[in-house]
Amino acid sequence: MQAEILLTLKLQQKLFADPRRISLLKHIALSGSISQGAKDAGISYKSAWDAINEMNQLSEHILVERATGGKGGGGAVLTRYGQRLIQLYDLLAQIQQKAFDVLSDDDALPLNSLLAAISRFSLQTSARNQWFGTITARDHDDVQQHVDVLLADGKTRLKVAITAQSGARLGLDEGKEVLILLKAPWVGITQDEAVAQNADNQLPGIISHIERGAEQCEVLMALPDGQTLCATVPVNEATSLQQGQNVTAYFNADSVIIATLC
């Protein structure tokens with residue numbers, strides 16, 4: 001759904017940038033002239049000059065400087081800061097539109113989570129399995145550490161291995177919201193619980209679909225919370241697997257990748 005979302009930026013409780021002013025800056029950049037830029041933007045020269053003057057006064061850096069020449073007289077040039085403001089404004093406008101699109105595209109997405117929202121409309125990875133969770137515990141060994149993650153369903157817990165350096169850099173302390181990434185080839189599927197118990201993590205579920213290839217099989221598994229887990233296993237390990245079976249997915253702590261907002 002394409003919505004008209006008008007972005008307004010204020011500094012010191014005064015208007016700094018809006019669609020009209022950004023349009024003016026873009027036309028000045030193209031024409032090299034305040035008067036021509038104002039004409040192309042559909043506003044008067046006085047209004048254009050007043051807007052530029054106010055933006056220059058509010059900002060820590062000058063946005064528009066006088067220059068010789070320019071189409072239509074009144075030569076002007078955008079500073080690097082002015083150019084970056086346009087880029088930032090356009091980027092924020094895109095983010096707003098993508099955030100609004102989430103309302104119609106994904107009804108299940110929690111909108112009270114900044115990490116969930118950002119990852120939904122800006123983060124794309126090759127990992128088929130992605131879950132949101134919260135750090136509940138972390139040991140502090142010297143080199144390799146382990147964190148416990150409670151997933152968004154409030155029941156499922158996973159153990160994840162990290163380096164001590166990564167734990168400190170990402171601030172992976174208790175209460176930190178994280179995104180769990182798990183690639184399909186790193187997941188095993190079995191009906192034998194004893195086999196699954198040898199791994200750090202086990203997730204029970206029901207096989208919902210199997211795509212059999214020449215060398216690999218893609219197994220989709222419905223988890224108790226309604227989410228789908230994807231695993232790719234060698235053909236010889238999938239001969240006994242059938243749709244509708246109760247199985248256990250298993251994987252080790254060092255197969256999991258953690259992403260978060262710092």
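Heads up, the Cβ atoms here are built off N, Cα and C, so glycines get one too.
None of the substitutions listed is reflected here, since the structure keeps the original residues.
On a predicted model such as this, the values are computed, not experimentally measured, just so you know.
The note that Swiss-Prot attaches to the published mutagenesis ALA76 to Val is: Partial loss of repression by ModE. In the structure as shown, the Cβ atom of ALA76 (mutagenesis position) sits within 10 Å of 23 other Cβ atoms.
Across the domain 'Mop 1' (124-191), the DSSP tally of helix, strand and coil residues reads 10 helix, 34 strand, 24 coil. Summarising the annotation, Swiss-Prot assigns domain 'Mop 1' to 124-191.
Where Swiss-Prot documents THR125 to Ile as a mutagenesis experiment, the accompanying text is: Transcription repression by ModE even in the absence of molybdate.
The molybdate binding site annotation in Swiss-Prot covers SER126, ARG128, THR163, SER166, LYS183, ALA184.
For the mutagenesis result GLY133 to Asp, the note given in Swiss-Prot is Transcription repression by ModE even in the absence of molybdate. The Cβ of GLY133 (mutagenesis position) lies under 8 Å from the Cβ of VAL149, LEU150, LEU151, ALA152, LEU158, GLU177, VAL178, LEU179, ILE180, each of these being in the same chain and 6 or more residues away along the sequence.
According to Swiss-Prot, the feature domain 'Mop 2' maps to 196-260.
It is 48 Å from the Cα atom of SER166 (molybdate binding site) to that of ALA76 (mutagenesis position).
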